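Pulled from Swiss-Prot:
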type    : residues      : note
MUTAGEN : Asn42 to Ile  : Abolishes interaction with PRKAR2A. Prevents the Wnt-induced transcription. Does not alter the phosphorylation of CTNNB1 in the presence of Wnt
MUTAGEN : Ser109 to Ala : No effect on GSK3B-mediated phosphorylation. Reduces to 30 % GSK3B-mediated phosphorylation; when associated with A-113. Reduces to 30 % GSK3B-mediated phosphorylation; when associated with A-113 and A-115
MUTAGEN : Thr113 to Ala : No effect on GSK3B-mediated phosphorylation. Reduces to 30 % GSK3B-mediated phosphorylation; when associated with A-109. Reduces to 30 % GSK3B-mediated phosphorylation; when associated with A-113 and A-115
MUTAGEN : Ser115 to Ala : No effect on GSK3B-mediated phosphorylation. Reduces to 30 % GSK3B-mediated phosphorylation; when associated with A-109. Reduces to 30 % GSK3B-mediated phosphorylation; when associated with A109 and A-113
Amino acid sequence: METDCNPMELSSMSGFEEGSELNGFEGTDMKDMRLEAEAVVNDVLFAVNNMFVSKSLRCADDVAYINVETKERNRYCLELTEAGLKVVGYAFDQVDDHLQTPYHETVYSLLDTLSPAYREAFGNALLQRLEALKRDGQS
């Protein structure tokens, strides 16, 4: 099961517009990837043990590195570029140039493949949000 949306953002989906920067990487101007990486971290921090933008690996306009520890205690170094996110190492701040892993368009898709506990946390957050919307609708 791929989860390509953040349950915390469901209430803002009505503001979704064609061509918006929120639609992903295609068709947008070059971004500062460090800022993009910070946004990625803030989106999914609730569903992992630890996640932060690397301070020791070079960030630039076109690339940033994110360290993540899943709830299963597996550590990864992720590369964020205009192409998306991919695993580049199996430890914090580690880049293995020989590692061949696929790019994922979203952090949700990437974590969905790496962490069953992420899927569970995402599903629980989604359920809580839907229950809150239901309660608000009944008031």
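Don't overthink the numbers, they just go from 1 along the chain as shown.
Cβ from N, Cα, C; glycine included.
Just so you know, the substitutions we noted aren't modelled in this structure.
Not measured: the values here are computed from a predicted model.
Structure coloured by features recorded in Swiss-Prot.
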| residue | record | Cβ neighbours (10 Å) |
| --- | --- | --- |
| Asn42 | mutagenesis position | 12 |
| Ser109 | mutagenesis position | 17 |
| Thr113 | mutagenesis position | 14 |
| Ser115 | mutagenesis position | 22 |
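Put simply, Ser115 (mutagenesis position) is 18 Å from Asn42 (mutagenesis position) when counted between their Cα atoms. Between the alpha carbons (Cα) of Ser109 (mutagenesis position) and Ser115 (mutagenesis position) lies a span of roughly 10 Å. Asn42 (mutagenesis position) falls within a helix when secondary structure is assigned with DSSP.
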